[in-house]
Each structure stands twice: as C-alpha cells, then as structure tokens.
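Undergrad: Swiss-Prot feature annotations, pasted as is:
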| type | residues | note |
| --- | --- | --- |
| MUTAGEN | Gly210 to Ala | Fails to induce mitochondrial fragmentation; when associated with A-212 |
| MUTAGEN | Gly211 to Ala | Fails to induce mitochondrial fragmentation; when associated with A-211 |
| MUTAGEN | Val212 to Ala | Fails to induce mitochondrial fragmentation and mitochondrial targeting. Fail to induce mitochondrial fragmentation; when associated with A-213 |
| MUTAGEN | Gly213 to Ala | Fails to induce mitochondrial fragmentation. Fail to induce mitochondrial fragmentation; when associated with A-212 |
Amino acid sequence: MSAEREATEAATVAAAAEARAETGAGEGAPSQPPTVEVASDPQPPPAPEASASASAPPLRCLVLTGFGGYDKVKLQSRPAVPPAPGPGQVTLRVRACGLNFADLMGRQGLYDRLPPLPVTPGMEGAGVVVAVGEGVSDRKAGDRVMVLNRSGMWQEEVTVPSAQTFLMPEAMTFEEAAALLVNYITAYMVLFDFGNLRPGHSVLVHMAAGGVGMAALQLCRTVENVTVFGTASASKHEVLKENGVTHPIDYHTTDYVDEIKKISPKGVDIVMDPLGGSDTAKGYHLLKPMGKVVTYGMANLLTGPKRNLMAMARTWWNQFSVTALQLLQANRAVCGFHLGYLDGEVELVSRVVTHLLALYNQGHIKPRIDSVWPFEKVADAMRQMQEKKNIGKVLLVPGPEKET
C-alpha cells in the first residue's frame with residue numbers, strides 16, 4: 001500500500017470519526033476482548049441506539065481464550081459503538097499489527113506481562129486516530145500513528161494512552177510502522193545502550209533472520225567496520241550476507257562457538273542472546289575482555305506449539321549465573337533487557353524511537369516484512385514464526401481475507 005493511498009484513507013477515517021461524533025455520545029469501545037465468537041454466534045449483535053452505529057459492521061479482534069496450541073487464539077467480534085477515549089487516550093482504527101515471540105510465549109502461558117485471560121494479544125500496531133480524549137493536544141483524528149502497548153493490538157479498533165503512540169513519517173507504510181517498534185527498540189537498546197557498539201567491534205546475532213535479528217543487522221551497518229556473526233539455517237545465509245552478516249553460521253550443523261573461535265580466537269565484543277539457558281553461558285565465554293552479553297529472551301523454551309515441560313526444565317536447569325567476583329576478574333558484563341518492563345519509561349522509549357525515526361528518514365533502516373496474514377490466518381502466521389520460517393517481520397492485518 002502506497003503512502004499516498006494511506007494518507008487518503010487517513011483523511012477518510014478522520015471524516016468518518018467526525019460524522020460519528022455528531023450523532024451523539026455513546027459507550028466507549030471496551031479495551032478488553034469480547035466473548036462472542038464469529039463462528040459460533042451467527043446472530044447479529046443488538047443494534048445500538050445511535051443510528052450511525054446501527055449500520056456499522058461488528059469490529060473484529062483476536063482473543064487468547066486459553067493456554068496451549070495455535071487454536072487457542074480465536075477470531076471474535078463485538079458491536080461497533082462510537083469511540084469514547086478517556087482523558088489522555090486516543091482511539092484508532094488498526095491497519096496492521098506485529099507478531100512477536102512474546103505473543104507466542106503468551107499463548108503457552110510463559111509470558112508474565114500478559115493480562116488475565118481472555119485477552120487480546122499484540123504489543124504493537126499501526127493505524128489511524130479516530131477520536132481523542134480530554135487533555136490530548138498532540139494528536140487529532142486522521143493522524144497516522146504506530147503504537148507500543150502492553151497488549152490488545154490485535155483488533156480493528158483500540159483505545160490506548162496517547163503517550164504510547166508515535167506519529168508515522170509520511171513515507172512510512174502501515175506495515176513498516178507495525179514492524180518497527182518492538183524489534184528496532186530492542187535491537188537499538190541492546191546494541192547501543194547496553195552494548196556501546198563502536199567502530200571495529202564484533203557482534204554475535206542469534207536468530208539473525210528474525211525480526212530483531214534483521215533490525216540488528218541494519219543498525220550494525222550504521223557503525224563503521226563492525227564484524228557480524230549471524231546464526232540461521234543455511235537457506236537464509238545469502239539473505240544474511242546481503243544484509244551485512246560477515247560470517248553466517250548454520251546452527252543446525254555447526255557449533256557456533258567453534259566457528260567463531262576459528263575466525264576470532266579472542267571472541268566477540270557483544271553477544272545478543274534471545275535464547276537463554278546454556279546459550280547464555282556459551283555467549284559469556286565467547287566475550288573478549290570488556291565484552292557484554294545481553295540476554296533479552298528465552299526462545300529455547302519454545303520447542304513446539306504447546307508448552308514443553310522438558311524444554312522448560314532443561315532451560316531453567318542450564319540457566320546461567322555468575323558472581324560479581326567472576327565478572328571483576330574476567331572484565332566482562334552480563335545484561336538483561338525486557339521491553340515489556342519499560343512500559344512506564346515513556347521518556348526513555350521515546351528517545352529511542354526518535355533516533356530510529358531519524359535513521360528511517362535518512363534511509364539507514366527499513367523494516368523487512370516477511371509476510372502479512374489476515375486475522376483468519378493467525379494460526380498460520382504464528383506457525384510461520386514459531387517454526388522459524390520467516391526472514392524479517394510477520395504481520396497481521398484486521399481486514400477479512402480477500403477472495404482470489
């Protein structure tokens with residue numbers, strides 16, 4: 001979708017929002033998910049009193065109804081009512097939303113930041129503002145924004161704090177905006193805030209073909225003479241080379257520690273560790289003096305569509321620990337990063353987003369989209385990511401599946 005077309009859509013949505021507002025106040029759209037499934041309730045919802053809402057189609061959303069496999073995320077609907085955001089909030093129509101490993105872990109009951117079930121997942125998305133609440137002066141109906149939220153983005157219409165929205169550059173598509181925040185904030189803060197990436201450094205990027213991995217590769221290219229080791233299956237190596245990986249490593253057939261030691265006997269300066277378990281220890285022992293391992297995930301917990309108790313036990317048993325004295329003697333650092341626990345650090349996150357948008361406008365970064373799936377195909381989208389078939393970001397879009 002071109003930026004011009006999206007701008008036209010934004011104007012249309014803004015006009016629609018004003019028209020709805022003139023019909024009178026109504027109940028605000030609930031932020032918690034509905035409980036009526038499309039497939040199981042063919043009867044239309046009761047018509048609201050407002051005439052504009054009476055003819056509006058129901059709003060679609062995805063809801064996690066229980067912990068387990070792909071079928072636990074259901075497509076549901078709720079009646080459309082005039083948006084009524086509270087003070088400091090905005091309501092937007094969602095055009096695209098991101099799929100992240102946290103969503104996969106949440107489905108299995110392994111993500112501690114997930115609100116109680118049933119809940120609409122989704123930490124990020126992009127769309128058009130349709131209404132603003134009291135006290136909001138920096139957003140207006142028609143603004144194209146991207147959103148970073150604790151959950152709830154996998155739905156057609158959502159109300160969020162205005163402070164958690166960011167204006168999109170004119171040239172940015174909704175798909176790019178939905179692919180930017182979680183992956184690029186994570187990669188940026190791991191590499192620069194924790195890693196202090198500088199010219200001449202070397203970096204190990206695990207899962208280099210994933211969303212965070214591809215973001216990290218682009219960010220590494222903004223610094224001169226950075227050597228990048230990237231792990232991924234062999235079929236993805238050519239793409240990794242095209243995107244700045246100096247030494248791709250097939251983790252299926254090769255011990256990445258041995259491969260790195262052959263090329264760089266002293267190791268690397270930064271290890272980006274989304275794996276956890278024994279891989280954190282391996283990363284620590286790969287560090288040069290003054291090196292840093294930054295752990296930001298537990299992907300080793302995910303070995304299938306459902307929770308694997310053996311994998312959980314193995315990962316936790318192999319969890320890495322180190323004493324302060326050992327760190328002192330080794331001249332190394334171990335850091336932890338969890339974007340979900342920075343949801344109250346508005347200024348900190350906004351600073352990073354400002355840097356990222358500047359890099360986007362300068363042409364230094366551009367989210368790579370692996371695939372875009374309609375809400376009906378959410379199970380296929382999750383499978384694509386969990387089986388590590390993706391190169392770049394996997395996205396969801398609210399619109400119904402188009403007939404071919």
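Glycine is no exception: its Cβ is also placed from the backbone N, Cα and C atoms.
Surface or core, plus neighbours and distances: that's what I need for these features.
TA: For Gly210 (mutagenesis position), the number of other Cβ atoms no farther than 10 Å from its own Cβ, over all displayed protein chains, is 26.
Note: Gly211 (mutagenesis position) has non-local neighbours Gly98, Asn100, Ala179, Val182, Asn183, Asn390, Gly392, Lys393, Val394, i.e. same-chain residues 6+ apart with C-beta under 8 A of its own C-beta.
Sequence-distant contacts (6 or more apart, same chain, Cβ under 8 Å) of Val212 (mutagenesis position) comprise Asn183, Thr186, Ala187, Met272, Pro274, Tyr296.
Cβ-based neighbour count (10 Å, all protein chains) for Gly213 (mutagenesis position) stands at 25.
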Undergrad: Could you say whether, by DSSP, Gly210 (mutagenesis position) belongs to a helix, a strand or a coil region?
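TA: Where Gly210 (mutagenesis position) sits, the three-state DSSP reduction gives coil.
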